[in-house]
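Asks: Below is a structure I'd like to ask you about.
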Amino acid sequence: MANPEIVISSCSSHEEENRCNFNQHTSPSEELLLEDQMRRKLKFFFMNPCEKFWARGRKPWKLAIQILKIAMVTIQLVLFGLSNQMVVAFKEENTVAFKHLFLKGYIDRMDDTYAVYTQSDVYDQIIFAVNQYLQLYNVSVGNHAYENKGTDQSAMAICQHFYKRGNIYPGNDTFDIDPEIETDCFFVEPDEPFHIGTPAENKLNLTLDFHRLLTVELQFKLKAINLQTVRHQELPDCYDFTLTITFDNKAHSGRIKISLDNDISIRECKDWHVSGSIQKNTHNMMIFDAFVILTCLVSLILCIRSVISGLQLQQEFVNFFLLHYKKDVSVSDQMEFVNGWYIMIIISDILTIIGSILKMEIQAKSLTSYDVCSILLGTSTMLVWLGVIRYLGFFAKYNLLILTLQAALPNVIRFCCCAAMIYLGYCFCGWIVLGPYHNKFRSLNMVSECLFSLINGDDMFATFAKMQQKSYLVWLFSRIYLYSFISLFIYMILSLFIALITDTYETIKHYQQDGFPETELRTFISECKDLPNSGKFRLEDDPPVSLFCCCKK
């Protein structure tokens, strides 16, 4: 942009009175001085930390805090991740143990196929589960126990859900049914003796009308303590397992599916004593977490202050430009004052502070929100590491990735919106048509995962081969469906997506060689030829520059 002419106009309205008074009482030399001051202020604002140090001796505190925070947050996440891994492993191993303990003849990886097909097998499974529950202390190798309710132990609830009335005669193609569902429950106490006999003489006195039966549920509660955390210098947690064994006969197809669901809750143990230095280690970890919170608070304050300073300078520049050149600053130029990296760091700091507080509460056994804490700490750590890219971006050779992503993002979003319409169309079509015949298309979520893996070229043959050939028309449709999807997304849409990124990359490389297009803001700043170490950016109360804090580029 060439040097803009200073426009002096008459006062035509009350709202321009201040501007007119300024233009009428300000000499050209004073206006040039104000322009130079504004240029220096803007140039200083857009300098990198090293240049700001040479310009005013300002220490790069935010950079130092970010480097310190990366190390501390990463260490914190690793330590919590190891602890959370033990919790998840304990949950999964107990669930597998319960399936082997209470499901007769259960074998690993039978969750989708575990079922019974005769009435006697149903009774046998129920009796086996009840007997295993009553003999828990004699058969379980874990530290499992019944839930205590005062002086009594919790009972197992056996409930059957069935239609209120049902007379079904498939041979005559007739039926009479009342779809209202009724529930009948009774309880088995752990201290009661139990006799295993034939279905006709078993102690349960359970009779099932399989024509009306929908489900049979066996629900009971067990407790356990995760002692493996002691070896890692952590206090153990107490676990409550709410187990539900379901016999599903809703389809009335002759196949009753059996499943075991385990609802797990973690809580603080009531009375405990551990010898050794576990409590001391817990206190040290809480001190470390408190130091992480303090560091993030400092980072949060510094970044918020920088964002506010940017917004204030933005408003000052907009008013200055409107006052001197009677022009509005473009939105793109105004957005350059809003530093997205600082906003990302602010979000990261907030997540880290909340996650660290939760972690301290978990260590103090006041909370057991492991999953929420892991999500907060994991997301914050990811954002912290991404925030470092800002400082790498000050070097031209490392800035190519950032510039390419920034330039390509608008086009990528528009392209993905169009591609998503096609993708969702294929998802719904595959779910409805192929779902009954293909395991990978049974739910909308599974369809999306299957199609996305096909785009990456994964598991193509298995997807074709697992299609059932019970219906030739559907089998033929599946071939047309899969071939068209693969051809469209891999050879066309994915290629166009890569070409979009590649074209942006080449454009950025060309700009780096020949110069980037100048905006009004950058052109205005470029007229300031003062170097950072010229001394013209320094304020009266600035301390002298020390050569030991930063190296001149």
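Just so you know, glycine gets a Cβ as well, placed from its N, Cα and C.
Okay, these came from Swiss-Prot:
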MUTAGEN   Arg58 to Ala  Abolishes channel activation by phosphatidylinositol 3,5-bisphosphate. Loss of phosphatidylinositol 3,5-bisphosphate binding; when associated with A-52 and A-62
MUTAGEN   Lys62 to Ala  Loss of phosphatidylinositol 3,5-bisphosphate binding; when associated with A-52 and A-58
MUTAGEN   Arg305 to Ala  Abolishes channel activation by phosphatidylinositol 3,5-bisphosphate
MUTAGEN   Ala419 to Pro  Constitutively active channel
MUTAGEN   Phe524 to Ala  Decreases channel activation by phosphatidylinositol 3,5-bisphosphate
Asks: Measure from the Cα of Arg305 (mutagenesis position) to the Cα of every one of the mutagenesis positions Lys62, Ala419, Phe524, then give the nearest.
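Replies: Its closest listed neighbour, by Cα, is Lys62.
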Asks: Under a three-state reading of DSSP, tell me whether Ala419 (mutagenesis position) is helix, strand or coil.
Replies: helix
Asks: Using a 10 Å radius around its CB, how many other CB atoms surround Lys62 (mutagenesis position)?
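Replies: Looking across every protein chain shown, the total is 20.
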Asks: Can you give me the Cα-Cα distance between Phe524 (mutagenesis position) and Lys62 (mutagenesis position) in Å, rounded to a whole number?
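Replies: Distance (Cα to Cα, whole Å): 28 Å.
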Asks: About how far apart, in whole Å, are the alpha carbons (Cα) of Lys62 (mutagenesis position) and Ala419 (mutagenesis position)?
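Replies: Lys62 (mutagenesis position) and Ala419 (mutagenesis position) have their Cα atoms 40 Å apart.
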Asks: Sequence gap of 6 or more, Cβ distance under 8 Å: name the residues on the same chain that satisfy this around Ala419 (mutagenesis position), in order along the sequence.
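Replies: Residues satisfying the criterion: Phe489, Ile493, Phe497.
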